[in-house]
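Participant: In case it helps, Swiss-Prot gives these features for our protein:
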BINDING   ASP151, ASP152  divalent metal cation binding site
BINDING   385-393, 415-420, 434-446  ATP binding site
DOMAIN    215-266  domain 'HAMP'
DOMAIN    274-480  domain 'Histidine kinase'
MUTAGEN   THR47 to Leu  No significant effect (with or without MgCl(2) or CaCl(2))
MUTAGEN   THR48 to Tyr  Higher activity than wild-type (with or without MgCl(2) or CaCl(2))
MUTAGEN   THR48 to Phe or Trp  Decreased sensitivity to repression by calcium but not by magnesium
MUTAGEN   ARG50 to Asp  Large decrease in the transcriptional activation of PhoQ-dependent genes
MUTAGEN   ASN68 to Leu  No significant effect (with or without MgCl(2) or CaCl(2))
MUTAGEN   ASP150 to Ile  Wild-type effect concerning mgrB transcription
MUTAGEN   ASP151 to Ile  Wild-type effect concerning mgrB transcription
MUTAGEN   ASP179 to Arg  Very large decrease in the transcriptional activation of PhoQ-dependent genes
MUTAGEN   ASP179 to Leu or Ala  Locked-on mutant defective in Mg(2+)-sensing and unable to control its phosphorylation state and phosphotransfer to phoP
MUTAGEN   ASN202 to Arg, Asp, Gln, Glu or His  Shows similar activity profile to wild-type
MUTAGEN   LEU203 to Asn  Shows Mg(2+)-dependent signaling and partial gene activation activity; when associated with A-202
MUTAGEN   LYS392 to Ala  44-fold decrease in ATP affinity and 6-fold decrease in activity
Amino acid sequence: MKKLLRLFFPLSLRVRFLLATAAVVLVLSLAYGMVALIGYSVSFDKTTFRLLRGESNLFYTLAKWENNKLHVELPENIDKQSPTMTLIYDENGQLLWAQRDVPWLMKMIQPDWLKSNGFHEIEADVNDTSLLLSGDHSIQQQLQEVREDDDDAEMTHSVAVNVYPATSRMPKLTIVVVDTIPVELKSSYMVWSWFIYVLSANLLLVIPLLWVAAWWSLRPIEALAKEVRELEEHNRELLNPATTRELTSLVRNLNRLLKSERERYDKYRTTLTDLTHSLKTPLAVLQSTLRSLRSEKMSVSDAEPVMLEQISRISQQIGYYLHRASMRGGTLLSRELHPVAPLLDNLTSALNKVYQRKGVNISLDISPEISFVGEQNDFVEVMGNVLDNACKYCLEFVEISARQTDEHLYIVVEDDGPGIPLSKREVIFDRGQRVDTLRPGQGVGLAVAREITEQYEGKIVAGESMLGGARMEVIFGRQHSAPKDE
């Protein structure tokens, strides 16, 4: 069934265009041709009638009525074998005079025709027509050719009837003039054959021109299809916007879709990378706890709450990053209020377990009144990455302090490590960029932290600590709390 549909409804736009246009051209050509032929035929009949009427007037002029009889005196220069034949009837339809004696033709004249002026046609077989034109050898040859092609062919003869009223010298007469040469043998009849030839030539010329027109008109679509194939083969990123006006909107919308899909893909990939990085700390805590259980430094009852807490943290992180992946640009941030001190206590407790062997000393100087306005997981993600870096690169001490204004929350993390060179203090926030390539890491944590703070119209500033190491100042904006309902 599908093959039949494809056969009758081609999928190619060029073939569709060619067939539709060819059909329109054919219909219009037939319509115009038929109108022209019908007009020509009507004009030809009128011309023939006028010529035959002229013959009728001539014979009426030559006719004389004497002793109740009609006499027609033909001059010597009028050939009795002329291409017309004249019959004259009285008002009762009785034949008064005949130019030639052709019985079969006289029988074909209908009595009703004789009552008024008119133009008529009679059908005769080839043999009868041949008898009517026995003296014309060229016509006889043409009739022979017709007879050889079709012995039963019929010839059409034109008949003009003219009624003349009675006068003082002439009674009422009806003159019938028959064109002895059939219409089929006249050169004017060839116009139908010419029409077929012209129509055929028209189609033979028009179809190639239509094909060229279709090829030229559909080139932009072919170019677009080629660009789509290049997109599929990853040889181009976007469609060329410089196209025809009709395709501009389509190309623009497709490019928007491509950009949106690419951004969404990049977002998912980035989110997956960030999730992997964020799970490092809870997994490290679990690993450290299991190591302590194995060495019997910690009992099962002590390890259980720690492990459950980290498992809960992993579950929260997965949910958090799935939520981030589904968020669209411009999504409103949460306006929840969270005390900063408890959040940092939980983070430092987890990091102490991770860096237990290193013996990191983390000190907090956080006022209980200081709060964070926003998504709790955002705060934990930012501070977790910053504190993890501080614990990783410090020698022993890490200090955390905080202050708050009406619009901003400032948290400062300092360590006594080697610090960050001045030339690297902006590079470290780029994904995949790390100052110390000897230590394990992917260079993702600080990039994630900065992206989140920028969502809060904040930033992270790297500097030099009074302890001799790095100083990271995390600034959260948009910290004005939501107005309370009165």
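In case you wondered, yes, glycine gets a Cβ from its N, Cα and C as well.
Help me see these features in their spatial surroundings.
Facilitator: The secondary structure of ASP152 (divalent metal cation binding site), as reduced to three states from DSSP, is coil rather than helix or strand.
The secondary structure of PRO418 (ATP binding site), as reduced to three states from DSSP, is coil rather than helix or strand. Residue environment of PRO418 (ATP binding site) contains 14 other Cβ atoms, counted within 10 Å of its Cβ in all protein chains.
In this structure, THR47 (mutagenesis position) is part of a helix by DSSP. If you take the C-beta of THR47 (mutagenesis position) and look for same-chain residues 6 or more apart in sequence within under 8 angstroms, you find none.
Sequence-distant neighbours of THR48 (mutagenesis position) (same chain, six or more apart, CB under 8 Å from its CB) are PHE119, SER158, ALA160, ASP179, listed in sequence order.
Around ARG50 (mutagenesis position), no same-chain residue at least 6 positions away in sequence has a Cβ under 8 Å from its Cβ.
DSSP gives ASN68 (mutagenesis position) a coil state; it is part of no helix or strand. Every protein chain shown contributes to the tally, and the Cβ of ASN68 (mutagenesis position) ends up with 6 other Cβ atoms within 10 Å.
Annotation for ASP150 (mutagenesis position): no same-chain Cβ neighbours under 8 Å separated by at least 6 residues are found.
For ASP151 (mutagenesis position), the same-chain residues lying six or more positions away in sequence with a CB closer than 8 A to its CB are VAL126.
There are 22 other Cβ atoms within 10 Å of the Cβ belonging to ASP179 (mutagenesis position).
Under the three-state DSSP scheme, ASP179 (mutagenesis position) falls in the strand class.
Within the same chain, residues at least six positions away from ASN202 (mutagenesis position) with a Cβ under 8 Å of its Cβ are VAL25, SER29.
Following the DSSP three-state reduction, the secondary structure of LEU203 (mutagenesis position) is helix. Take the CB of LEU203 (mutagenesis position) and look out to 10 A: across all protein chains shown you find 15 other CB atoms.
Around LYS392 (mutagenesis position), taking its Cβ as the centre, 19 other Cβ atoms fall within 10 Å, counting all chains.
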Participant: Have a look at the binding-site residues (ASN385, TYR393) and report the one with the fewest Cβ neighbours inside 10 Å.
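Facilitator: Among the binding-site residues ASN385, TYR393, the sparsest Cβ neighbourhood within 10 Å belongs to TYR393.
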Participant: For ASP152 (divalent metal cation binding site), just count the other CB atoms lying within 10 A of its CB, please.
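Facilitator: Within a 10 Å radius of the Cβ of ASP152 (divalent metal cation binding site) lie 7 other Cβ atoms.
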Participant: Let me check the 10 A CB neighbour count of ASN389 (ATP binding site). How many other CB atoms are there?
Facilitator: 22
Participant: Taking only the Cα atoms, work out how far PRO418 (ATP binding site) lies from LYS392 (mutagenesis position), in Å, as a whole number.
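Facilitator: That separation, Cα to Cα, works out to 11 Å.
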Participant: For ASN389 (ATP binding site), which of the recorded positions ASN68, ASP152, LEU203 has the nearest Cα in space?
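Facilitator: The answer is LEU203.
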Participant: Name the one residue among ASN68, ASP152, LEU203 whose Cα is closest in three-dimensional space to that of TYR393 (ATP binding site); these are the recorded positions.
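Facilitator: Comparing Cα positions, the closest of these recorded positions turns out to be LEU203.
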